[in-house]
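Working notes for the structure below.
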Amino acid sequence: MKKMMTFLKKAKVKAFTLVEMLVVLLIISVLFLLFVPNLTKQKEAVNDKGKAAVVKVVESQAELYSLEKNEDASLRKLQADGRITEEQAKAYKEYHDKNGGANRKVND
């Protein structure tokens, strides 16, 4: 019996308790909840800036088209002429739909 007690004392292993593990998981989950919404906001901001850049490209291509052809440019004409892609036209429409289209210079 004495040998068994000494063996158990020697075999005692240091480890984390369940409460400590739960506290760590709680802290990690709180940090996760704080950072994820910020990441989605940043992604939206980057997408908006990218679409704003596309708007400038489309408008400059429309101006060049108008100068060369002496007629008003439209998104369809610019696409048919190969000056912009379908994705650029879509981004142009989405940008103006989201921001109220008051300053829209190129029609469909």
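Each residue, glycine too, has its Cβ placed from N, Cα and C.
Nothing has been swapped: the model has the original residues at all the noted spots.
For the recorded site, Glu20 (mutagenesis position), the DSSP three-state label reads helix. Taking Cβ-Cβ distances under 8 Å and a sequence gap of 6 or more within the same chain, Glu20 (mutagenesis position) has no neighbours at all. Experimental mutagenesis at this site is recorded by Swiss-Prot as Glu20 to Ala or Val, annotated: Despite normal expression level in cells, abolishes detection of ComGC in the mechanically-sheared fraction, probably corresponding to the pilus. Abolishes transformation.
According to Swiss-Prot, the mutagenesis experiment Ser29 to Cys carries this note: Detectable but reduced rate of transformation. Within 10 Å of the Cβ of Ser29 (mutagenesis position) there are 10 other Cβ atoms, across all protein chains.
DSSP assigns Thr40 (mutagenesis position) to a helical segment in the three-state reduction. Looking at Swiss-Prot, you'll find the mutagenesis Thr40 to Cys noted as follows: Detectable but reduced rate of transformation.
Where Swiss-Prot documents Ser60 to Cys as a mutagenesis experiment, the accompanying text is: Normal rate of transformation. The Cβ of Ser60 (mutagenesis position) has 11 neighbouring Cβ atoms from other residues within 10 Å, across all protein chains displayed.
Applying an 8 A CB threshold to same-chain residues 6+ apart, the list for Ser66 (mutagenesis position) reads Asp72, Ala73. Record note (Swiss-Prot) on the mutagenesis of Ser66 to Cys: Normal rate of transformation.
Swiss-Prot lists Ser74 to Cys among its mutagenesis entries, and the accompanying note reads: Normal rate of transformation. Its Cβ taken as reference, Ser74 (mutagenesis position) is surrounded by 15 other Cβ atoms within 10 Å in the chains shown.
One entry in Swiss-Prot concerns the mutagenesis experiment Ala80 to Cys. Its note says: Detectable but reduced rate of transformation. Here Ala80 (mutagenesis position) comes close to no residue that lies at least six apart in sequence on the same chain with a C-beta under 8 angstroms from its C-beta.
Considering only the mutagenesis positions Ser29, Thr40, Ser60, the residue whose Cα is spatially closest to the Cα of Ser74 (mutagenesis position) is Ser60. Note: the Cα of Ser60 (mutagenesis position) and the Cα of Ser29 (mutagenesis position) are spaced 47 Å from each other.
The number of other Cβ atoms within 10 Å of the Cβ belonging to Thr40 (mutagenesis position), over all protein chains shown, comes to 9. For the recorded site, Ser74 (mutagenesis position), the DSSP three-state label reads strand.
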